[in-house]
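Only one structure is covered here, and it is reproduced in the block below.
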Amino acid sequence: MASLRKSHPLLKIANNALVDLPAPINISAWWNFGSLLGLCLIAQILTGLFLAMHYTSDISTAFSSVAHICRDVNYGWLIRNMHANGASFFFICIYLHIGRGLYYGSYLYKETWNVGVVLLLLVMMTAFVGYVLPWGQMSFWGATVITNLLSAVPYMGDTLVQWIWGGFSVDNATLTRFFAFHFLLPFIGAAATLVHLIFLHETGSNNPTGLNSDADKISFHPYFSYKDILGFTFLLTALIALALFSPNLLGDPENFTPANPLVTPPHIKPEWYFLFAYAILRSIPNKLGGVLALLASILVLMVVPLLHTSKQRSLTFRPFTQVLFWLLIADVAILTWIGGMPVEHPFIIIGQVASFLYFSLFLVLAPTAAWMENKILGW
């Protein structure tokens with residue numbers, strides 16, 4: 001008789017996804033980030049739930065309710081610091097996960113990849129509306145600047161902005177709806193994660209060689225379940241260390257000042273994980289052009305599978321394209337730095353060159369290098 005985990009209608013789904021799943025024997029620690037992202041999502045939902053029990057989404061009390069959580073609620077300071085820094089770790093894991101996908105050609109699983117890009121957009125949206133909730137100076141002005149970008153939409157832009165604001169400026173209605181969205185979106189993200197996994201399990205995981213590994217698979221449990229738990233301990237140790245020792249390291253000092261519509265901060269900038277996209281937005285001196293570039297900076301990931309010209313899947317044995325990959329990593333780091341700098345010489349031109357290089361690498365240089373490698377290998 002089959003064991004319960006293999007016969008029960010619900011347990012067998014979990015069994016096929018987490019226990020008896022055939023996994024390639026040679027996947028490295030770079031394949032840990034999917035499960036780490038699942039852990040981040042669970043941690044964010046749990047800490048967020050406890051924060052929502054004490055938070056009030058009203059402009060007169062939002063800032064003081066966050067102070068109340070940190071001062072008066074049992075371990076409120078820890079929950080708040082874990083949630084705020086958990087977002088940073090979420091994005092670190094996302095960017096490493098995407099980088100792994102680009103390096104090893106995982107994007108050729110087109111459905112999995114495209115659902116992943118949608119997930120990235122969902123997480124970015126969630127983080128943006130969440131940053132507005134403490135109602136500090138950078139919360140307010142960040143919301144004002146970013147929502148205002150929608151006014152660049154032809155014909156209906158102004159109406160669209162006022163519709164999102166719920167009035168003629170970022171006000172109480174805006175905060176209330178942003179709280180509603182911030183509560184809802186992670187659950188939509190959890191559902192999209194399941195879709196992501198369903199598509200992944202249709203094909204099975206890729207591996208560092210980029211070759212078919214059907215002939216050499218091992219069960220997910222115990223091998224990769226324990227490997228994932230090791231990753232969990234590293235992630236949680238780092239998160240707790242940051243939350244306890246340096247909780248404000250990645251935040252903006254402006255957000256310790258309550259929101260004031262009459263005083264504009266000298267430098268309006270988003271959290272560090274959006275700076276690369278913000279730099280691309282600012283590098284185009286036209287409002288609509290900037291908004292389109294901002295969107296394209298993320299949506300360019302969707303065209304990567306269409307521009308795969310190489311006969312090999314992974315970059316493991318492709319030195320030319322490897323150089324371009326690391327150039328992309330350096331370029332994103334430069335864009336992140338530029339995004340946090342004021343709009344003045346020499347930062348403007350550096351940002352424009354880095355933005356041009358960012359799109360060139362995806363759309364022109366990488367496909368060309370792959371084509372050249374095919375020629376050199378006589379394929």
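Note that Cβ sites are derived from N, Cα and C of the backbone, with glycine treated the same way.
Every residue here is the original one, so none of the noted swaps is modelled.
In Swiss-Prot this protein carries:
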type    : residues      : note
VARIANT : Asn16 to Asp  : In strain: Isolate BD
BINDING : His83, His182 : heme b b562 binding site
BINDING : His97, His196 : heme b b566 binding site
VARIANT : Gly189 to Val : In strain: Isolate BD and Isolate LP
BINDING : His201        : ubiquinone binding site
VARIANT : Thr233 to Ile : In strain: Isolate BD
VARIANT : Ser310 to Tyr : In strain: Isolate LP
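Shown on the structure are the features that Swiss-Prot records.
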{"residue": "Asn16", "record": "variant position", "DSSP (3 states)": "helix"}
{"residue": "His83", "record": "heme b b562 binding site", "DSSP (3 states)": "helix"}
{"residue": "His97", "record": "heme b b566 binding site", "DSSP (3 states)": "helix"}
{"residue": "His182", "record": "heme b b562 binding site", "DSSP (3 states)": "helix"}
{"residue": "Gly189", "record": "variant position", "DSSP (3 states)": "helix"}
{"residue": "His196", "record": "heme b b566 binding site", "DSSP (3 states)": "helix"}
{"residue": "His201", "record": "ubiquinone binding site", "DSSP (3 states)": "helix"}
{"residue": "Thr233", "record": "variant position", "DSSP (3 states)": "helix"}
{"residue": "Ser310", "record": "variant position", "DSSP (3 states)": "coil"}
* **Between Asn16 (variant position) and His97 (heme b b566 binding site), the C-alpha gap once rounded to whole angstrom** => 23
* When the Cα-Cα distance from His182 (heme b b562 binding site) is computed for each of the binding-site residues His97, His196, His201, which gives the smallest value? -> His196
* Using a Cβ-Cβ cut-off under 8 angstroms and a sequence gap of six or more, which residues of the chain neighbour His201 (ubiquinone binding site)? -> Asn16, Ala17, Leu21
* **Between His83 (heme b b562 binding site) and His97 (heme b b566 binding site), the C-alpha gap once rounded to whole angstrom** => 21
* Which Cβ among the variant positions (Asn16, Thr233, Ser310) has the fewest C-beta neighbours inside 10 Å? -> Thr233
* To do: Taking the Cβ of His97 (heme b b566 binding site) as the reference point, list residues of the same chain whose Cβ is under 8 angstroms away and which are at least six residues distant in sequence.
  => Phe33, Gly34, Leu37, Gly116
* Residues near Gly189 (variant position) in space but at least six apart in sequence (CB under 8 A) -> Leu41, Leu119, Leu122, Val123, Thr126
